[in-house]
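K.L.:
My questions all concern the structure below.
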Amino acid sequence: MSEKRSLPMVDVKIDDEDTPQLEKKIKRQSIDHGVGSEPVSTIEIIPSDSFRKYNSQGFKAKDTDLMGTQLESTFEQELSQMEHDMADQEEHDLSSFERKKLPTDFDPSLYDISFQQIDAEQSVLNGIKDENTSTVVRFFGVTSEGHSVLCNVTGFKNYLYVPAPNSSDANDQEQINKFVHYLNETFDHAIDSIEVVSKQSIWGYSGDTKLPFWKIYVTYPHMVNKLRTAFERGHLSFNSWFSNGTTTYDNIAYTLRLMVDCGIVGMSWITLPKGKYSMIEPNNRVSSCQLEVSINYRNLIAHPAEGDWSHTAPLRIMSFDIECAGRIGVFPEPEYDPVIQIANVVSIAGAKKPFIRNVFTLNTCSPITGSMIFSHATEEEMLSNWRNFIIKVDPDVIIGYNTTNFDIPYLLNRAKALKVNDFPYFGRLKTVKQEIKESVFSSKAYGTRETKNVNIDGRLQLDLLQFIQREYKLRSYTLNAVSAHFLGEQKEDVHYSIISDLQNGDSETRRRLAVYCLKDAYLPLRLMEKLMALVNYTEMARVTGVPFSYLLARGQQIKVVSQLFRKCLEIDTVIPNMQSQASDDQYEGATVIEPIRGYYDVPIATLDFNSLYPSIMMAHNLCYTTLCNKATVERLNLKIDEDYVITPNGDYFVTTKRRRGILPIILDELISARKRAKKDLRDEKDPFKRDVLNGRQLALKISANSVYGFTGATVGKLPCLAISSSVTAYGRTMILKTKTAVQEKYCIKNGYKHDAVVVYGDTDSVMVKFGTTDLKEAMDLGTEAAKYVSTLFKHPINLEFEKAYFPYLLINKKRYAGLFWTNPDKFDKLDQKGLASVRRDSCSLVSIVMNKVLKKILIERNVDGALAFVRETINDILHNRVDISKLIISKTLAPNYTNPQPHAVLAERMKRREGVGPNVGDRVDYVIIGGNDKLYNRAEDPLFVLENNIQVDSRYYLTNQLQNPIISIVAPIIGDKQANGMFVVKSIKINTGSQKGGLMSFIKKVEACKSCKGPLRKGEGPLCSNCLARSGELYIKALYDVRDLEEKYSRLWTQCQRCAGNLHSEVLCSNKNCDIFYMRVKVKKELQEKVEQLSKW
């Protein structure tokens, strides 16, 4: 809280004729218009008795009830509605949180166990003698009844393939046995056996003959990598076999190898038949699961995730959030700063309401309707009890917002500092300690991010921040910004420096903090449900076959690898271990037909290829297994077009007559499965099942589209530029062929009213102007043209008419906007692509102005109104009337830069100035301020700019942010000259702050007259002698200005109170993603300045 300044009481006499509308009583009070202070009137002009005066309550709760009854926030009302769910739970009774007990008569010889496995990991199970191996894969899961399971799958040996030596004695079993003995002497008895098998390599077509391979089984899974290295580097010396090194095959992790061979996919159901599994004895159990069993891998039954086995078990999902009490000016550090509250919300997958809502608090806390409060005298006790709560509740999924990089590591480090030794054991394995591992995740699709990984065995972790960063491109990823974007609501955002004040207050202020903390725990659960994060990732794990945990920790390639291994297993095919390395090889991308730029006030029909790249791969049989060369063609006497084709870029692939490729088979299955899922989705009525089916069809679509990218990844598991470049080459020829076919058929010469013109084409679509002004006619022609062009290409390539644009503004390649129509009666939306209005690296003002301009031009057809709005915006920028929140630019912080970047320089400055700053992967908000320094040195934190009265660089925002995007929109309509003319500004005066040195050191600063701005003489008041005669008039105007600002500040204050849901307490919110916050700070600053000016009268 800022220090209050006491101003003297002053009585002022005002003539009736000067202020007929005002009362004659004016008094001056002390004021504190800090961000966290209530809008107490400084100049109280009392027009009537109905004027309300607010009294500041500070941080301590008062007995005075200003509003009659305490108002609850919307969130508290939600909690109140849930209250009946907790009627049967006694306060402080953890037993009510436990899972349903197992039947007392449970007998493994009488009951099958079917469970949905949610996590898998390799481990060692002592005391199990199953085919001389103690290595197991542990599957954690949940039954349909909600019982937790740990299933140890035993007996599976890891293996790799090598080509059998090209030697006469390579098939001699005695020689093979000697080689096994040699390997065991070399690798400490790590080899179990060698089996001779017939396989084909996935790489290249050389005929249909299978070749001999050795399948080498190892005793310990980790020995595969050592053995693989020895084979590939030629370190083995036996009968001259492999002395020059050889390629090894099927390089895949042990856990995934078992899942592939057993037909288990991620998040699928497994059945353990009665009599085939054994219960782990109580004294040998290592987990807290209700059922802990072991089974040989040959005896388990894996169910495909379809039909009756597509449902989801009643998974327990726990969302939590913590609050820490930091020191002044320092971001909380676990070595010094306590955890003061932990809020928890627990729900069942598919349920509408959470069945547990509680807060663990340090010190007392007033009750919260619909929630349980567990108060503790010491932090050690709170942390220990929270850990016990986790064990009792036994969540299957732990979610939150930034829990991976902050909450969980902070709790572990804090418990370590306090020596709470039992705390880091809240996973499902009793003796496995939770530990932090720091890493850097980097991929082309997701960028580079610093992350911390904590092993919580048996419990899935789904950090909604990481999920949203992967799946959505937003300007800001704060919980506030994300909630506003997806849920349409804001939340109070209390700065960490204020949290200590609330904690050190009383039980009421701690209650306010608890409600805040509880909402931060509840929002991730709502976001997960809204975005179907758990459902979509479950279906992605099922479709691609990988464990759920891979989806957040790994990139895209492992998903395709898993599908390839599964299909190869079916058809006796092995995959070579390719040495992944960067390559400079490039291939030509998709064709973009040169756009005919302009504004089209006639319908533009858009023809789209349905799943273009997957369709090309299927139609032309493009695959690793079908790739061949000229020598193979000659050796096998293959006939062109019948046995093989030459792609547009010169690569050879055999046709389906010779062999159907694995990739086309996978794609065909994915697309067919998606059609089935979409059909089931249309027929399904149950909302949760609909969500599951929708998640499945999305996962199938994404998986099909990622296969092409997998082949083109030069740094990857199995790159093949012959495939990826052939796909894009076919795509280019198809786009050009479509253009030619449409323009040749739909022309006046063939009896049509107009000559059709393809105005633009990009990757998988072409935009056609048929010439008609009638929208329905254009849509009918588009449908007809799509059917006609589809006949020119091989199945399953299909061109569809999906939409028309009318009107249509074509600016450049990959940049256009238009009204989007799927039926002629009503447009669907205003669609944009590639414009600054949908980009994240420009300020929101650009998006606001462009959207408004496009709306006026395309929807209202009011070009003059659009131009007037642009001129008005330019004027507002020049006169500093644009709210600073609209000028914020946001960019992601990368680890390294060749040249200084504004946001990176600011991040370092913030760390030096405030002790804490953005991390790699975070988005940094900044504005550009005035001055003559280099641009990267003029990036500044928006709040710092407001608080220190620093002026932004108007010219930068006009020329570097707004000018080019707006000109690109209006120039096609009004011409380049007039469009550029709107941004011609002769001069802009920018206040860059005080200057020192040079001539400035001889200049003395003096006060200026509040009316004429002339210099004041010593001893003169706010007005110079020339303006003194107008003192009364000017004073009344100043009073009006102050009153207007007070009224505005009160409205903003009330708006913030309503958002926080508490109209009787201080506004503590510092949400930097909220326009109201910046407006409140700015008005507060202006009000303080006006009050100080008025005090000089």
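Think of each number as a place in line: the chain as shown, counted from 1.
Using the three backbone atoms N, Cα and C, a Cβ is placed for every residue, glycine included.
For C1009, C1012, C1024, C1027, the entry in Swiss-Prot reads Zn(2+) binding site. If you look up Swiss-Prot, you'll see C1056, C1059, C1069, C1074 marked as [4Fe-4S] cluster binding site, on the strength of experimental evidence. Where Swiss-Prot documents L612 to G as a mutagenesis experiment, the accompanying text is: Increases rates of C-to-A transversion substitutions. Where Swiss-Prot documents C1009 to A as a mutagenesis experiment, the accompanying text is: Impairs iron-sulfur-binding. Swiss-Prot documents C1012 to A as a published mutagenesis change and attaches the note Impairs iron-sulfur-binding. Quoted from Swiss-Prot, the note on mutagenesis experiment C1024 to A is: Impairs iron-sulfur-binding. C1056 to A appears in Swiss-Prot as a published mutagenesis result, with the remark: Abolishes iron-sulfur-binding. C1059 to A appears in Swiss-Prot as a mutagenesis experiment; the accompanying note says: Abolishes iron-sulfur-binding. As a published mutagenesis entry, C1069 to A appears in Swiss-Prot alongside the note: Abolishes iron-sulfur-binding. Here Swiss-Prot describes C1074 to S as a published mutagenesis experiment; the accompanying note says: In pol3-13; synthetically lethal with mutations of NBP35, DRE2 and TAH18.
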K.L.:
Can you tell me how many other Cβ atoms are located within 10 Å of the Cβ belonging to C1069 (mutagenesis position)?
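P.N.:
Summing over all protein chains shown, C1069 (mutagenesis position) has 24 other Cβ atoms within 10 Å.
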K.L.:
Which of the mutagenesis positions listed here (L612, C1009, C1012, C1069) have a Cα atom within 10 Å of the Cα of C1056 (mutagenesis position)?
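P.N.:
Checking each Cα against C1056 (mutagenesis position), the hits are C1069.
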K.L.:
Can you tell which of the recorded positions (C1012, C1024, C1027, C1074) has the fewest other C-beta atoms within 10 angstroms of its C-beta?
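P.N.:
Lowest Cβ count within 10 Å among the recorded positions (C1012, C1024, C1027, C1074) is C1012.
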K.L.:
Do you see any of the mutagenesis positions L612, C1009, C1012, C1059, C1069, C1074 whose C-alpha is within 10 Å of C1027 (Zn(2+) binding site), and which ones?
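P.N.:
Cα filter at 10 Å returns C1009, C1012.
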K.L.:
Spatially speaking, which of the mutagenesis positions C1024, C1059, C1074 is closest to L612 (mutagenesis position)? Use C-alpha to C-alpha, please.
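P.N.:
Its closest listed neighbour, by Cα, is C1074.
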K.L.:
Can you name the residues of this chain that are 6 or more positions from C1059 (mutagenesis position) yet have a C-beta less than 8 Å from its C-beta?
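P.N.:
Expected: Q490, K491, E492, C1069, I1076.
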K.L.:
Please compare the mutagenesis positions L612, C1009, C1056 by how many other CB atoms fall within 10 Å of each one's CB, and tell me which has the fewest.
P.N.:
C1009
K.L.:
Using C-alpha atoms, which one of the mutagenesis positions C1009, C1012, C1074 comes nearest to C1024 (mutagenesis position)?
P.N.:
C1009
K.L.:
In whole Å, how far does the CA atom of C1074 (mutagenesis position) lie from that of C1009 (mutagenesis position)?
P.N.:
37
